[in-house]
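Accompanying notes for the structure given below.
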Amino acid sequence: MAMDLGGYLTRIGLDGRPRPDLGTLHAIVAAHNRSIPFENLDPLLGIPVADLSAEALFAKLVDRRRGGYCYEHNGLLGYVLEELGFEVERLSGRVVWMRADDAPLPAQTHNVLSVAVPGADGRYLVDVGFGGQTLTSPIRLEAGPVQQTRHEPYRLTRHGDDHTLAAQVRGEWQPLYTFTTEPRPRIDLEVGSWYVSTHPGSHFVTGLTVAVVTDDARYNLRGRNLAVHRSGATEHIRFDSAAQVLDAIVNRFGIDLGDLAGRDVQARVAEVLDT
């Protein structure tokens, strides 16, 4: 499809057609973070996320004002960046955040972007789809140095072909995911998306996760529990009912539930309040 770039830029609050430079990449990542929430309502309601075409992603995240998970966020952003003149490679990763060292090897079910900026050396890791701990700035795809984002410091380490992204959270380095720099075709990403949106053991199928990152805070909703992380302090809010959770989804996170009107969203949310 011919990307409706203007529609996307309006969705994230930017005007005009920006130049494909590093400043634009930073601005788009920041605007996307604060404008399009992370959410898994489709898998939770039994709706597979199978189509990662530009048409499908634009229709859901822009036209219908929904959110999505990594394959959708980074899928849409990849198409946008290519339309602007950036060179984009899609990569796959394994989520290791909060996993025990001796846990089984996780599947490659995370999607990130490797982006080249015209006229600049090297490549940048871009990820607007890792929920409440997602990168809030592009960082150099370079192992070793600590790299400051709009929020926490991050760093990449490398072991053979594997890169590991870690974030400094409350003073400690937390590994988030590993990935290789081998580009992945869309069909491979659609297989991963199908798996995490339909497998009965997937946490996207069994629990509710919603997140958004503003300029000064990270908002993370898991079931009935909302955590707001801001300037080293965390506020915890516990909702009493599924109705209150849905109100937060609509009014705090800005998700339009109109395209789910034929489904009993409140009943399904009530089933997973404490998961």
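The backbone N, Cα and C atoms fix where each Cβ goes, and this holds for glycine too.
One mutagenesis experiment catalogued in Swiss-Prot, CYS70 to Ala, Ser or Gln, is accompanied by this note: Loss of activity. In the three-state DSSP scheme, CYS70 (mutagenesis position) is classed as helix.
The 10 Å shell around the Cβ of CYS70 (mutagenesis position) contains 25 further Cβ atoms across the protein chains shown. Per Swiss-Prot, the feature active site, acyl-thioester intermediate maps to CYS70; the stated evidence is a curator's inference.
In the three-state DSSP assignment, the secondary structure recorded for HIS110 (mutagenesis position) is strand. Where Swiss-Prot documents HIS110 to Ala, Arg or Trp as a mutagenesis experiment, the accompanying text is: Loss of activity.
Taking a C-beta cut-off of under 8 angstroms and a sequence separation of 6 or more, HIS110 (mutagenesis position) has the following same-chain neighbours: CYS70, SER92, GLY93, ARG94, VAL95, GLY129, PHE130, TYR177, PHE179. What Swiss-Prot lists as active site is HIS110 (among others), and the listing cites a curator's inference.
One mutagenesis experiment named in Swiss-Prot is ASP127 to Ala, Asn or Trp, and its note says Loss of activity. Long-range Cβ proximity for ASP127 (mutagenesis position), meaning a same-chain Cβ under 8 A and a gap of 6 or more residues, is found for CYS70, ASN74, VAL112, LEU113, THR134, LEU135, LEU165.
Annotation source Swiss-Prot lists active site at ASP127 (among others). In the three-state DSSP scheme, ASP127 (mutagenesis position) falls into the coil class.
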